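Here is what Swiss-Prot says about this protein:
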DOMAIN    5-108  domain 'PH'
BINDING   LYS14, ARG15, GLY16, GLU17, TYR18, ILE19, ARG23, PRO24, ARG25, ASN53, ARG86  1D-myo-inositol 1,3,4,5-tetrakisphosphate binding site
BINDING   LEU156, GLY157, LYS158, GLY159, THR160, PHE161, GLY162, LYS163, VAL164, LYS179  ATP binding site
MUTAGEN   TYR176 to Phe  Significant loss of interaction with TNK2. Loss of membrane localization. Significant reduction in phosphorylation on Ser-473
MUTAGEN   LYS179 to Ala  In kinase dead mutant; lacks kinase activity. Overexpression inhibits insulin-stimulated translocation of SLC2A4/GLUT4 in a dominant negative manner
MUTAGEN   THR308 to Ala  Does not affect ubiquitination by ZNRF1
DOMAIN    409-480  domain 'AGC-kinase C-terminal'
MUTAGEN   SER473 to Ala  Does not affect ubiquitination by ZNRF1
Amino acid sequence: MNDVAIVKEGWLHKRGEYIKTWRPRYFLLKNDGTFIGYKERPQDVDQRESPLNNFSVAQCQLMKTERPRPNTFIIRCLQWTTVIERTFHVETPEEREEWATAIQTVADGLKRQEEETMDFRSGSPSDNSGAEEMEVSLAKPKHRVTMNEFEYLKLLGKGTFGKVILVKEKATGRYYAMKILKKEVIVAKDEVAHTLTENRVLQNSRHPFLTALKYSFQTHDRLCFVMEYANGGELFFHLSRERVFSEDRARFYGAEIVSALDYLHSEKNVVYRDLKLENLMLDKDGHIKITDFGLCKEGIKDGATMKTFCGTPEYLAPEVLEDNDYGRAVDWWGLGVVMYEMMCGRLPFYNQDHEKLFELILMEEIRFPRTLGPEAKSLLSGLLKKDPTQRLGGGSEDAKEIMQHRFFANIVWQDVYEKKLSPPFKPQVTSETDTRYFDEEFTAQMITITPPDQDDSMECVDSERRPHFPQFSYSASGTA
């Protein structure tokens, strides 16, 4: 492999993801897709070791806009099934053009490299046999899945790029979450985006505590991901009913979450980013399922004040608020917050006023109820360290650090993965179609949410109309 070289460097203004202020950053773009930003221009190798921002432009889509400031450009990527955006601006159109060209050139180069590797792997340089084989090995669907095969029950979430709907598969009576993304968001009008590599990542992901992808398909203007929807209820629901969990019960859930995050970090090189109580569900046996129904929240209006905020602020790690680089350690902060909630019955930092809340997250020392045991205190203190490099799990060992903590001393991690531990609570459901933990308002009566556009029922769009998205239909093998 060639040495990694800097393709372009210079000052950019980067817009904060959560606190929407513009911050000057000195960015380096490298030919391996790394795009890293610093507060000051790095003078030596040591300074280069610790960037504030660390992104990749691989498989990104680039957009230029004159709002909220002139000469703005946005880098958009699909991570997992969630659309992520980074916003920058420069002083002149020429400068923006230079950055855009450099970023596009690097992204295209990486795409070519990946295609060559794919061809090499499938042993055929010219055709799509690699992709075909992949579909076959995943039990190629006997028919194309369409939107008409589901009943639409409830809107679970809505965002800038699409929506998530609770659906029931007519043929089986099983419940799924269908995530529907607008195609135009992901594919630039005049270029083919490199979107579906992520789809492949999802398809190949198998972990007992992660929501599995059951189907993915497309209509003429949407991409649809159909994912498991565990029916043992949200952990949030069970915790609010019981107010607090015992340390043993929290340990069980914590261990399953650690197992799933370890898999994402080490096997998939993905940071989950969105760990919070609402994203944790129980399956019918009482095991954890981490959902992937996340959507970017509605974007703020152009020209809104700097104080505008987007997202769930209570769970944000200090480094995210400061818009510094956040790597895997951000997930361990999230684990700290949800485990604190489970064992203490409240959030570690809370204030209705966002400004005050941010200050607490950044400055306030963590406090514990007197009833909490020393191991639990030690674990939570480690996970909720403000500095991600000092945080438990923040080092190179990642999840292994947490697994070795004395709070988890009696846990056999292979047994966790193999679901050999007995869940401390078994939901009172009789089958996968039992809806007792769903909101009564939508299980009592059949609500029909029409698919996003009436004409979405025109599934069988001929393939010429979807040149951007070859090989998008997917069906998981075996039972869900």
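Just so you know, the numbers here start at 1 and follow the chain as drawn.
From the backbone N, Cα and C atoms, a Cβ is placed for every residue, glycine too.
The noted changes are left out; the structure has the residues it started with.
Overlay of Swiss-Prot feature records on the structure.
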residue	record	contacts (Cβ under 8 Å, 6+ apart)
LYS14	1D-myo-inositol 1,3,4,5-tetrakisphosphate binding site	TRP22, ARG23, PRO24, ARG25, PHE27, GLY37, ASN53, ARG86, THR87, PHE88, ASP323
GLY16	1D-myo-inositol 1,3,4,5-tetrakisphosphate binding site	TRP22, ARG23, ASP323
TYR176	mutagenesis position	PHE150, LEU166, VAL167, LYS168, GLU169, LYS214, VAL226, MET227, GLU228, TYR229
Mapped DSSP class for GLY16 (1D-myo-inositol 1,3,4,5-tetrakisphosphate binding site), helix or strand or coil: coil
Helix, strand and coil counts within the domain 'PH' (5-108) (DSSP): 20 helix, 50 strand, 34 coil
Site with most surrounding Cβ atoms, counting all protein chains shown within 10 Å, from the recorded positions ARG23, ARG25, ARG86, LYS158, LYS179: LYS179
Spatial neighbour of TYR18 (1D-myo-inositol 1,3,4,5-tetrakisphosphate binding site) that is closest, considering only the recorded positions LYS158, VAL164, LYS179 and their CA atoms: LYS158
Cβ atoms near GLY162 (ATP binding site) (within 10 Å, other residues, all chains): 25
Site diameter for 1D-myo-inositol 1,3,4,5-tetrakisphosphate, Å, by largest Cα distance between LYS14, ARG15, GLY16, GLU17, TYR18, ILE19, ARG23, PRO24, ARG25, ASN53, ARG86: 17
Candidate with sparsest Cβ neighbourhood (10 Å radius) among LEU156, VAL164, the listed binding-site residues: LEU156
Taken over the domain 'PH' (5-108), the model's mean pLDDT: 86
Cβ atoms near TYR18 (1D-myo-inositol 1,3,4,5-tetrakisphosphate binding site) (within 10 Å, other residues, all chains): 18
